[in-house]
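Enquirer: Dumping the structure here so I can ask a few things about it.
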Amino acid sequence: MDETSPLVSPERAQPPDYTFPSGSGAHFPQVPGGAVRVAAAAGSGPSPPGSPGHDRERQPLLDRARGAAAQGQTQTVAAQAQALAAQAAAAAHAAQAHRERNEFPEDPEFEAVVRQAELAIERCIFPERIYQGSSGSYFVKDPQGRIIAVFKPKNEEPYGHLNPKWTKWLQKLCCPCCFGRDCLVLNQGYLSEAGASLVDQKLELNIVPRTKVVYLASETFNYSAIDRVKSRGKRLALEKVPKVGQRFNRIGLPPKVGSFQLFVEGYKDADYWLRRFEAEPLPENTNRQLLLQFERLVVLDYIIRNTDRGNDNWLIKYDCPMDSSSSRDTDWVVVKEPVIKVAAIDNGLAFPLKHPDSWRAYPFYWAWLPQAKVPFSQEIKDLILPKISDPNFVKDLEEDLYELFKKDPGFDRGQFHKQIAVMRGQILNLTQALKDNKSPLHLVQMPPVIVETARSHQRSSSESYTQSFQSRKPFFSWW
């Protein structure tokens, strides 16, 4: 077909120009049939809707818009999460700071003693370590240097990681199979001390020196090397660069949580006085006082199931006051009736989650005393039976213990229910022993009981309980 043929278009008369406009900025060889994609020039009209070019150019823009929106939402959620985390951390820090203030509005006398201890530490009158025992415990002093309390930090307990006594460390290293007491919750001794004081106050026994959970910091406590280095670094920063040092929440050593028990004066180990009373018998009235105080110790130890009660960790105060108010011209003095009181200390190994059933039975050593063979008196029955026979009283006691025990960072609700089940069983046995006019010796020979809350699929306003007896005995049984 020649160029003059009517089938040839006039536009095709000239050879096609495959070069791009100079404004495009692209230079490609003029090859017929070459496919290239050219960016639209500024001011050029949009592609017709529905054309392939239009879809290809619009799709990335939509994807970018959606991606930007999703990224914005993610950043918003992350910012909200960070804000919530910051609020939670601030709330936790505020709660911790509130606890560390050691405020006891329900017991202003106890709070005043704690303030004296804090003031003494500020004046560099530090607590003094007690070298007896298997844990880190300290005599706390007032600004005048007098002993006012005994402090037992949580992390310095017999099985704590900062226990300064090497005996437990050696036992753990050489005999791990016999390390610890599997019937107890480890590192909860400070709560056990405070719990025993709570039970004592609820039952109005008045034999446990008031004990509560307190936070204290002292140079004489056993801290890790890291804590001491951090404390020295913060103090140095505060001295050298005050603007930086003032930003720290705490400058000194971190406070330790532990049990703070008021110190009792004039008491000696029960073993000392019991041996003396055996050699020098007491008058009848004085011996009666000792028996009534002894019964209170039995009630307390049995309810909390104290696994560490010997005759060397409860105290007796024997006071024989002399009345010298008579005339100085005479040599006569009037001797008043002696006064005997008992103090139950060292209650850190109580509230087990099961009755001892492995190697040792952890008996009550007071069960071998002659006072344990005497039936319970009417005075102790009148004091205790109305309380422990009332389900509402027992329930209130459980709730108070729950509020105390849940303060521990490692609190486990399941373990607490097991502890309460053991305590209910002890209360059940004690109630029956008091009603049957039994003696403390007969009480400890009763079979161990566990009273658990019955599980029911139906909701009920009242709780039901299941009672079970423990048949397994420890390898080294004492009865």
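For all residues, glycine too, the Cβ spot is worked out from N, Cα and C.
None of the listed substitutions appears in this model.
According to Swiss-Prot, the record shows the following:
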DOMAIN    124-453  domain 'PI3K/PI4K catalytic'
MUTAGEN   Arg129 to Glu  Reduces enzyme activity, probably due to impaired membrane-association; when associated with E-275 and E-276
BINDING   Tyr131, Gln132, Gly133, Ser134, Ser135, Gly136, Ser137, Lys152, Gln261, Leu262, Phe263, Val264, Asp346  ATP binding site
MUTAGEN   Lys165 to Ala  Abolishes enzyme activity; when associated with A-168 and A-172
MUTAGEN   Lys168 to Ala  Abolishes enzyme activity; when associated with A-165 and A-172
MUTAGEN   Arg275 to Glu  Reduces enzyme activity, probably due to impaired membrane-association; when associated with E-129 and E-276
MUTAGEN   Tyr365 to Ala  Reduces enzyme activity, probably due to impaired membrane-association. Abolishes enzyme activity; when associated with A-368 and A-359
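What's the neighbourhood like for these features in this structure?
Expert: Under 8 Å, Cβ to Cβ, and six or more positions away along its own chain, Arg129 (mutagenesis position) finds Gly136, Ser137, Tyr138, Phe139, Pro164, Thr220. In the three-state DSSP scheme, Arg129 (mutagenesis position) falls into the strand class.
Annotation note: Phe263 (ATP binding site) sits in a coil segment as assigned by DSSP.
Reduced to three states, the DSSP call for Lys165 (mutagenesis position) is coil.
Annotation note: Arg275 (mutagenesis position) sits in a helical segment as assigned by DSSP.
According to its DSSP assignment, Tyr365 (mutagenesis position) is helical.
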Enquirer: Just to confirm my parser: what is the rounded mean pLDDT across the domain 'PI3K/PI4K catalytic' (124-453)?
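Expert: Mean pLDDT, the domain 'PI3K/PI4K catalytic' (124-453): 89.
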Enquirer: When you tally the Cβ atoms that lie within 10 Å of each candidate's Cβ, which of the mutagenesis positions (Lys165, Arg275) has the highest tally?
Expert: Lys165
Enquirer: How many whole Å apart are the CA atoms of Ser135 (ATP binding site) and Lys165 (mutagenesis position)?
Expert: 6
